[in-house]
Amino acid sequence: MSPREIEVSEPREVGITELVLRDAHQSLMATRMAMEDMVGACADIDAAGYWSVECWGGATYDSCIRFLNEDPWERLRTFRKLMPNSRLQMLLRGQNLLGYRHYNDEVVDRFVDKSAENGMDVFRVFDAMNDPRNMAHAMAAVKKAGKHAQGTICYTISPVHTVEGYVKLAGQLLDMGADSIALKDMAALLKPQPAYDIIKAIKDTYGQKTQINLHCHSTTGVTEVSLMKAIEAGVDVVDTAISSMSLGPGHNPTESVAEMLEGTGYTTNLDYDRLHKIRDHFKAIRPKYKKFESKTLVDTSIFKSQIPGGMLSNMESQLRAQGAEDKMDEVMAEVPRVRKAAGFPPLVTPSSQIVGTQAVFNVMMGEYKRMTGEFADIMLGYYGASPADRDPKVVKLAEEQSGKKPITQRPADLLPPEWEKQSKEAATLKGFNGTDEDVLTYALFPQVAPVFFEHRAEGPHSVALTDAQLKAEAEGDEKSLAVAGPVTYNVNVGGTVREVTVQQA
């Protein structure tokens, strides 16, 4: 064969899910980004060539009504209008929806239907316990609505979590009708070799056409290599965030991943000019949110502690409130013991907060002398099945302290109908607009929704710094810099003027 006859295969396209409109600002600035700071980038995001755009779900719904006085449903409708060519994607906590407890199946159905009706395309459905029973109904509702159901595996490390176990869970999700599988690494624990092994094993077991999406955070500094190894193993789509909203406890930069693949036999086919415009847009608005910025850069200690950053800050605030910050090391050591007693659940919302709070209680009050209601529920099965057996001694204590009995069935099977009750209660609230969307807002956040409904007409309340405030801060910094060096004074001492130079400390 002559050189001219050598076949050159086309690079394999790797899809990209852009996270800047949801998880990027949730991870970097406590989910405080206002809609007004996102709309200007939507046209470029829509035309950049992403596989999907994550823009809703997770903590954004709560943040909209609690902090920003924004209607989350209006946010979704606006994204749909501004990005007509994009697959819009959300993160859904299975039977928990976007709240912090399990909801009756009818509420789940209504929520999924309304999300689809308002413009959502891809539903990434996960469960904090990796219990497929807690994902089944939500996924069925997504399929019924004619949308993309993405079954999710929460990645964690423990003596009971293995490649084989993750492959088995992937099979269960596929049997439920999952259109794709997401491997979700929320704490940046996924090292390169396990990334390769898990992706390859799922592909080898269920076929190369099985779509797998990979979500990694960047907190530990190793996961960009993990993305590369996953791509080599056949992963179809990876999650990234535009560079001006990336790294730290956030995610790997979109442009870096795209550039990394050039010349490797893989490509993203993204429009670099559009990426640079998106980058510049968020680079300009990010300083407005600096008071909410996470201070975390790279932290490899997570590999040992298994404690994600959000969980760490939550425990610190609890200890600070009790004047016991000196107990932090003891609490850090207690977390793995509490997690083991609970059967090694992945540390993701809400299990991370529940395990962390119980660790604080154990250190402050003695081991399981006082158990939170939520931790007792985990021990008794009310959050679902744990990956491993729970400590029977702690289960017994949970029974005694809570007055409840252990369960083995799907927790939502025990819930009474609640839609009619929620509808009637919501209808009595000032500012309620009569829609199912408002009923859902009340059902998910019954303490916050009444205040939001009453003040919704006032419009969004951005918590970002204004341009005037940023300018004033910059001018203040310049004045500080002006006196940062040695300062010379003329001092009159007994009628004699002396020149004194003072060096700034």
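Note that the numbers count up from 1, one per residue, in the order the chain is shown.
Cβ coordinates come from backbone N, Cα and C, glycine included.
Although substitutions are noted, the structure shown does not include any of them.
The substrate binding site annotation in Swiss-Prot covers ARG22, ASP23, ALA24, HIS25, GLN26, ALA59, LYS184. Of all Cβ atoms in the protein chains displayed, 24 besides its own lie within 10 Å of the Cβ of LYS184 (mutagenesis position).
Swiss-Prot lists ASP23, LYS184, HIS215, HIS217 with the feature Co(2+) binding site.
The domain 'Pyruvate carboxyltransferase' annotation in Swiss-Prot covers 14-276.
The annotation that Swiss-Prot gives for the mutagenesis experiment ALA59 to Thr reads: Decreases activity by 96%. For the recorded site, ALA59 (mutagenesis position), the DSSP three-state label reads coil. ALA59 (mutagenesis position) has a Cβ environment of 19 other Cβ atoms inside 10 Å.
In Swiss-Prot, the entry for mutagenesis LYS184 to Ala or Glu states: Loss of activity. The structure shown retains the original residue.
Residues near MET186 (mutagenesis position) in space but far in sequence (CB under 8 A, at least 6 apart, same chain), listed by position: CYS154, TYR155, HIS215, HIS217, PRO308, PRO346, VAL348. DSSP assigns MET186 (mutagenesis position) to coil in the three-state reduction, outside any helix or strand. Looking at Swiss-Prot, the entry for mutagenesis of MET186 to Ile says: Decreases activity by 98%.
The CA atom of ASP23 (substrate binding site) is located 9 Å away from the CA atom of ALA59 (mutagenesis position). In this structure, the C-alpha atom of ALA59 (mutagenesis position) lies 9 angstrom from that of ARG22 (substrate binding site). Spanning the listed substrate site, residues ARG22, ASP23, ALA24, HIS25, GLN26, ALA59, LYS184 have a farthest Cα to Cα distance of 17 Å.
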